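A.B. asks: Sharing a structure here in structure tokens format.
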Amino acid sequence: MKLTCVVIVAVLLLTACQLITADDSRGTQKHRALGSTTELSLSTRCKSPGSSCSPTSYNCCRSCNPYTKRCYG
């Protein structure tokens, strides 16, 4: 009888912890590394593909073509 009560209480506590954790994690990403790179790319201003660029200024989102001096993505 005591063991049954302990198991029921443990299951209820674990279920409550799962529900609380699920509510807190809404809108966040599962992997922290992906979240940090996403935040970095959203917070930096970069030029869209086809915009003029300089290969040394690193202002394109991906890369700058040194021959055409245009961003490509």
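Just so it is clear, glycine is given a Cβ too, placed from its N, Cα and C backbone atoms.
Sequence unchanged from the original; the noted substitutions are absent.
According to Swiss-Prot, the experimentally introduced change LYS47 to Ala is described as follows: Strong decrease in activity. As a published mutagenesis entry, TYR58 to Phe appears in Swiss-Prot alongside the note: Decrease in affinity. Quoted from Swiss-Prot, the note on the mutagenesis of TYR58 to Ala is: Strong decrease in activity. According to Swiss-Prot, the experimentally introduced change ARG62 to Ala is described as follows: Decrease in potency, but not in affinity. Quoted from Swiss-Prot for the published mutagenesis TYR67 to Ala: Decrease in potency, but not in affinity. One entry in Swiss-Prot concerns the mutagenesis experiment LYS69 to Ala. Its note says: Decrease in potency, but not in affinity. Among the mutagenesis experiments that Swiss-Prot reports, ARG70 to Ala is described with the note: No change in activity.
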A.B. asks: Where does LYS47 (mutagenesis position) sit by DSSP, helix, strand or coil?
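C.D. replies: Where LYS47 (mutagenesis position) sits, the three-state DSSP reduction gives strand.
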A.B. asks: Which number gives the other C-beta atoms within 10 angstroms of the C-beta of ARG70 (mutagenesis position), all protein chains shown included?
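C.D. replies: If we count other Cβ atoms within 10 Å of ARG70 (mutagenesis position), we arrive at 15.
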A.B. asks: Fewest other C-beta atoms within 10 angstroms of its own C-beta: which of the mutagenesis positions TYR58, TYR67 fits that?
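C.D. replies: Counting other Cβ atoms within 10 Å of each of the mutagenesis positions TYR58, TYR67, the minimum falls on TYR67.
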A.B. asks: CB neighbours of LYS69 (mutagenesis position) within 10 A?
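C.D. replies: Within a 10 Å radius of the Cβ of LYS69 (mutagenesis position) lie 12 other Cβ atoms.
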A.B. asks: Could you state the whole-number distance in Å separating the C-alpha atoms of LYS47 (mutagenesis position) and ARG62 (mutagenesis position)?
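C.D. replies: Cα of LYS47 (mutagenesis position) to Cα of ARG62 (mutagenesis position) measures 9 Å after rounding.
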